[in-house]
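Lifted from Swiss-Prot, the feature list:
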- S139 to N: In strain: 83-210 (VARIANT)
- A241 to V: In strain: 83-210 (VARIANT)
- P246 to S: In strain: 83-210 (VARIANT)
Amino acid sequence: MNIKSLLLGSAAALVAASGAQAADAIVAPEPEAVEYVRVCDAYGAGYFYIPGTETCLRVHGYVRYDVKGGDDVYTGSDRKGWDKGARFALMFNTNSETELGTLGTYTQLRFNYTSNNSRHDGQYGDFSDDRDVADGGVSTGTDLQFAYITLGGFKVGIDESEFHTFTGYLGDVINDDVVAAGSYRTGKIAYTFTGGNGFSAVIALEQGGEDVDNDYTIDGYMPHVVGGLKYAGGWGSIAGAVAYDPVIEEWATKVRGDVNITDRFSVWLQGAYSSAATPNQNYGQWGGDWAVWGGAKFIATEKVTFNLQAAHDDWGKTAVTANVAYQLVPGFTITPEVSYTKFGGEWKDTVAEDNAWGGIVRFQRSF
């Protein structure tokens, strides 16, 4: 055997061995394409598509810490020290388009922690039976604050009453409802018509709400009923709402006007009337037949906004509040606020002191 034959034989053996190994090799499948999260800008900033769907989701919320001192301007009692409270609010919005309009949901979870001054000097202990210190101590709570579905102008679920939301609440101050304007959270079914000329209207059937001392839910099949009309333009808006309370068979109404003096300065005024001259009802919770609120906002700079609100009711309660909202950095706002309440007339017999001065500083990180 010559050298040439030996080389040819070796080459043939190598080719055969390579073919056998190739036949036994495992071929890896092609990797599936990764579906990255897509931004959804159809409903504003912060939305993204839920993978595999055409539904847009937004996750947002805030962390808040309040420090309060002085008097409680709602009750007139002396805090006798610092009251402090924290809240973490987590919110979810979803939206998608259907043949009947935009289908949406909104939910908000609140986790609260309150640590108030004990209201008792020089000692610890359980003072829950002492009315002078009942608001002291530590409390915690978790709430499903909101959970509702929207489709076009239709809304069903847990929300705040249209008696508040449709007209625009009150001012941009923390202690805005010292003169109360009605209960807030409720189960409801509502429909809002929005025209193309600035006109809108609402009708709502509501279950009723509650506050610290009273339950204002309905006592049968007849719901609370709220209706409202609004006209809005570049100059501002005017809105009115009327509500019927079937439990006490009385009604309440209010009208609010907002005017944009400039792009930085705006004012508002709201008047309300109730056929039942008592705060113990679902809607007209001010004292007496009537109440009035008013306020102003001035955007001084991109970081600083001044807010002022005043209110007075038929029974003689007067409340004034002012604050400065300072945006330290984007997403983090510090708001010092000072409030004063004068309890006159029929309110004198319900509070500890006729005059109350209180202060609060709020630290809030929104995301």
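Using N, Cα and C of the backbone, Cβ positions are placed for all residues, glycine too.
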Taking the Cβ of P246 (variant position) as the centre, how many other Cβ atoms fall within a 10 Å radius?
16
Which residues, sitting 6 or more apart from A241 (variant position) on the same chain, put a CB under 8 Å from its CB?
E162, F163, F166, T167, V202, V226, G227, G228, T253, K254
Sequence gap of 6 or more, C-beta under 8 Å: which same-chain residues meet both conditions with respect to S139 (variant position)?
N112, Y113, T114, N116
S139 (variant position) falls, by three-state DSSP, under strand
